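Working notes for the structure below.
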Amino acid sequence: MTLNKTDRIVITLGKQIVHGKYVPGSPLPAEAELCEEFATSRNIIREVFRSLMAKRLIEMKRYRGAFVAPRNQWNYLDTDVLQWVLENDYDPRLISAMSEVRNLVEPAIARWAAERATSSDLAQIESALNEMIANNQDREAFNEADIRYHEAVLQSVHNPVLQQLSIAISSLQRAVFERTWMGDEANMPQTLQEHKALFDAIRHQDGDAAEQAALTMIASSTRRLKEIT
């Protein structure tokens, strides 16, 4: 995907914040300095600030400019923020927090999917699974299929309130998948088997097996995340 100038500056400044060049509570350079540094206009820098505010990485203070927000206010459900944090430093507390959220949400989704999935839902899940199998050596295509797989499982629950959380859930999953993809023979067959086990449990309307399959999947990805972080 081609990034425009605004996106590139957002990534640069976002990483600088997360990686500690600008610490929480400290000011970012003034607009004029950033315009000179990135050879761009004030309008572009203001767009960048809006994007960083949406990620809750900065706060704007009247007449004073942009300041780095406290770390506990950062939007960890933003895929970019989570990726930048994970690539910068191993934080066992963050890994634990991510696992807690997934363990809380995904097994329940799996159980409800087993109870409620229609034939059309099953076809969507199976289609995504087949794409994962077909693209198991293509990191980007595999991860996109993996996200579609989990989104299809979530959609099969038919809970409109839960579906409103799908963006947040998918952001968390996407950040994890981007870091834990392993195409080697020691990991990929297990990953595919775990996804097939969940699909089979949903297809057979076995809520207990679906819940256990989700827990197994989370445990595996958490293990891989700890190994590489």
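Note: Cβ is positioned from N, Cα and C throughout, glycine not excepted.
Per Swiss-Prot, the feature Zn(2+) binding site maps to Asp146, His150, His195. Other C-beta atoms found within 10 angstroms of the C-beta of His150 (Zn(2+) binding site) number 24, with every protein chain shown included. When secondary structure is read from DSSP and collapsed to three states, His150 (Zn(2+) binding site) falls in the helix class.
Here Swiss-Prot flags 1-71 as domain 'HTH gntR-type', drawing on sequence analysis.
Around the Cβ of Thr40 (mutagenesis position), a 10 Å sphere holds 17 further Cβ atoms from the protein chains shown. Among the sequence features in Swiss-Prot, the mutagenesis site Thr40 to Ile is noted as follows: Loss of DNA-binding ability and repressor activity.
The Cβ neighbour count for Arg102 (mutagenesis position), using a 10 Å radius and every protein chain shown, is 21. One entry in Swiss-Prot concerns the mutagenesis experiment Arg102 to Ala. Its note says: Shows a decreased binding to both DNA and D-galactonate.
Quoted from Swiss-Prot for the published mutagenesis Arg179 to Ala: Shows no significant effect on the binding to DNA and D-galactonate.
Trp181 to Ala appears in Swiss-Prot as a published mutagenesis result, with the remark: Shows no significant effect on the binding to DNA and D-galactonate.
Record note (Swiss-Prot) on the mutagenesis of Thr191 to Met: Completely non-responsive to D-galactonate. Does not affect binding affinity for the dgo operator. Thr191 (mutagenesis position) falls within a helix when secondary structure is assigned with DSSP.
In the shown protein chains, 22 other C-beta atoms lie within 10 A of the C-beta of His195 (mutagenesis position). What Swiss-Prot notes for the published mutagenesis of His195 to Tyr is this: Completely non-responsive to D-galactonate.
For the published mutagenesis Ser221 to Ala, Swiss-Prot gives the following note: Shows increased DNA binding but can be slightly reverted in the presence of D-galactonate. Counting every protein chain shown, the Cβ of Ser221 (mutagenesis position) has 21 other Cβ atoms within 10 Å.
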Open item on the list: When DSSP is mapped onto helix/strand/coil, what comes out for Thr40 (mutagenesis position)?
Closed with: coil
- [ ] Only counting partners 6 or more residues apart, tell me which same-chain residues put their Cβ under 8 Å from the Cβ of Asp146 (Zn(2+) binding site).
- [x] Ala128, Met132, Gln173, Phe177, His195
TODO: Measure from the Cβ of Thr191 (mutagenesis position) and count the other Cβ atoms within 10 Å, all protein chains considered.
DONE: 22
Open item on the list: Taking 8 Å from the centroid of the Cβ atoms of Asp146, His150, His195 as the cut-off, which other residues in that chain fall inside it around the Zn(2+) site?
Closed with: Ala128, Leu129, Met132, Ala145, Ile147, Arg148, Tyr149, Val153, Gln173, Phe177, Met217
TODO: Taking only the Cα atoms, work out how far Thr40 (mutagenesis position) lies from Ser221 (mutagenesis position), in Å, as a whole number.
DONE: 41
